[in-house]
Amino acid sequence: MQKVMNDPEDLGNCKICLQRADGIHFAVSSCRACAAFFRRTVILKLNYTCKEKGNCTVEKSLRNLCRSCRYTRCINEGMKIELVQLQRDSIGRKKSGASISIDPLFTPNVASSLSAIFKNEKEDVLSTSCTILSQMTSGYAMFLNIRRSTNTLVQSSVITPTFKMPKIELHASRFDSAKQVCKAEAHLVTDIVNSYFSPFNSLKFEDKVALFKNFFCYFSHTDRAYQSFKQFESDNLNDKILMPDGGFIKRTELGRFYENAEGVHTSAEDAAKIFQPALNYILDVIVDYMRRIHIIETEYLALLGFCLWDDAVPGLSKEAKSLAVQTQSKLLAELQNFYSSQNKDAVEITQRVGVLLLLVPKLTKCVIMLRENSVLAELFNYYEADVCCKNFKEDASVDLDCTSQCIVHTKND
């Protein structure tokens, strides 16, 4: 008599990896991890190559070693590609209590998929009458949502359709996971800037590359400082800085960040010595200054706008320089209007703008320090920088050896 598969206890083992199955996924009794792997492979159209002869063992403890054989097993056991398509198209119509399993082996392409979903949700909200700052606010909110999602993808295998993450206790960050998320973050930021940091999208490709390469270094380190300030605002003795992977680095334990990391070729202590001064500077100068002036998000985004629209960036066309100057003026005007709406008088507005802009040279010094530290670390082969991070060096040419399509990795056809 054929077994009825309605009771989870009657599902038996996963047909793919042989661990306990928890449901019928894509017409096959399987576990969430294998279902998520199959879904991700199909949606992102990933191709795998077996390094052996196509007969690798696929079981719970070894299922991640050969993705080619794992995917082949999925197909051979009867998983249906067309069912993945149907489920993907109905993401927005699922009940908020449901969950989608995502394979934790995260790639930047997943970030692009998440970005597309969020963008579709936001497009109806934005209108052509939005100011530069309000568009940036919407884009930054979407960026934070996606980044929380990418952190969860790296740390676990479950994500809700609405991408509202449960509160997770802070954990000590590690080099490998931070590098993984940072690589994805670079692609996310290109998409956010291109879509929401008006009028960036109107620039020629070469001008986009020049401005973005300069901007991303500012954004990456400034956002760590800003998020650290927000997280530990009331703690004047805070000695931790938040990292892109959702974890933190403690000032006195920087060496732990580099322990047992695949891309680090020296001792954790030696790697820490290279970057300790920059970490101290971020905490003692930038985060401390943000705390003293009680910076708010609108001011922070205006600051990012000034860093992006730098007309002194080498290689800009005349048109781009002119647009940068115009956008700077518009940002200043919008910032003044914002302060006026907060009932500040002319003197208070002038003082506040001055206090805010005094942060820019501090950010510039931090960027210079970190660039010099990175060059030194690579010179002595202390660690391996991924291809995306290498592209953001001041004197680096654009390296197109990247699987994702973003501003700094796409040729101008």
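Heads up, the Cβ atoms here are built off N, Cα and C, so glycines get one too.
The domain 'NR LBD' annotation in Swiss-Prot covers 135-396. Looking at Swiss-Prot, the entry for mutagenesis of GLY23 to Glu says: Does not bind DNA enhancer elements. According to Swiss-Prot, the mutagenesis experiment SER30 to Leu carries the annotation: Does not bind DNA enhancer elements. Recorded in Swiss-Prot as a mutagenesis result, ARG63 to Cys carries the remark: Does not bind DNA enhancer elements. Experimental mutagenesis is annotated in Swiss-Prot for ASP270 to Asn, with the remark: In am285; gain of function. The mutant protein accumulates in nucleus and increases transcription of zinc-activated genes in the absence of excess dietary zinc.
Other C-beta atoms found within 10 angstroms of the C-beta of GLY23 (mutagenesis position) number 15, with every protein chain shown included. Averaged over the domain 'NR LBD' (135-396), the predicted model reaches a pLDDT of 83. Under the DSSP three-state reduction, SER30 (mutagenesis position) is assigned to strand. Secondary structure at GLY23 (mutagenesis position), as computed by DSSP, is strand.
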